[in-house]
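Structure record follows, encoded as structure tokens.
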Amino acid sequence: MMNSIFGKRKTPAELLRENKRMLDKSIREIERERQGLQTQEKKLINEIKKTAKQGQMGAVKVMAKDLIRTRHQIEKFYKLKSQLQGVSLRIQTLKSTQAMGEAMKGVTKAMGQMNRQMNLPSLQKIMQEFERQNEKMEMVSEVMGDAIDDALEGDEEEEETEDLVSQVLDEIGIDINQELVNAPSGAVAVPAAKNKVVQAEATGAEDSGGIDSDLQARLDNLRKM
């Protein structure tokens, strides 16, 4: 009811904005007056020079006094403009301070709401579950990496073994051919070499079985987590 009769009450921000607008307007008017006085000053100086050349010293003294008053007025306008600019700067500082206060008020309110919504036991449970799953993921990655390394290492060893066996058999084959010419009984070296190869392959199979068993055990442990 009171607002409808006397009008809506202005906020401090609105009052500061209106006062700053009035100050800025006054500063512009003072600046125009000062520029006008400076133009008048230049005209007086020219008139004084012209009158002095004509020898009219009485008129020169009168215009000189007018020039002094004009310069004093220009100086006053400079001071007044500086003072108004200082007040305008203070108003702007107040507006900035008020805006910062409102922002801090909003931030504080939001932080309070967030803190009230936080459930510390639930957060602790989430973090514990995250740590458990992260640890499990690291173990899975480690097991998979070891499995890949073992598989690649087995392939490399198998390839190297095959190359070595081929080289040995070639050498044995050459010896066998030479011994077949000289002594037929030397051919018995081939089965022995083959038996060694078979034994090596059996040993490799047993080692591979051990690796597979170890990998399976680690995977079983992960499933229990």
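The backbone N, Cα and C atoms fix where each Cβ goes, glycine too.
Unsubstituted: the structure retains its original residues.
Because the structure is a prediction, the values reported are computed rather than measured.
For the natural variant GLU47 to Gln, the note given in Swiss-Prot is In strain: cv. Ag-0. Non-local contacts of GLU47 (variant position) by the CB criterion (under 8 A, 6+ apart in sequence, same chain) comprise MET63.
There are 15 other Cβ atoms within 10 Å of the Cβ belonging to LYS95 (variant position). Here the residue is the original one, while Swiss-Prot reports the natural variant LYS95 to Arg with the comment In strain: cv. Per-1.
All protein chains included, VAL143 (variant position) registers 16 other Cβ atoms within 10 Å of its own Cβ. Variant annotation in Swiss-Prot: VAL143 to Phe, described as In strain: cv. Mal; the structure shown retains the original residue.
Variant annotation in Swiss-Prot: ASN182 to Ser, described as In strain: cv. Bas-2; the structure shown retains the original residue.
Recorded in Swiss-Prot as a natural variant, GLY186 to Ser carries the remark: In strain: cv. Ct-1.
In Swiss-Prot, a published natural variant is listed as ALA192 to Thr, annotated In strain: cv. Tsar.
A natural variant is reported in Swiss-Prot for this position, ALA193 to Thr, and the note states: In strain: cv. Edi-0, cv. Lip-0, cv. Sie and cv. Bur-0.
Quoting Swiss-Prot on the natural variant VAL198 to Ile: In strain: cv. Dul.
One entry in Swiss-Prot concerns the natural variant VAL198 to Gly. Its note says: In strain: cv. Mas.
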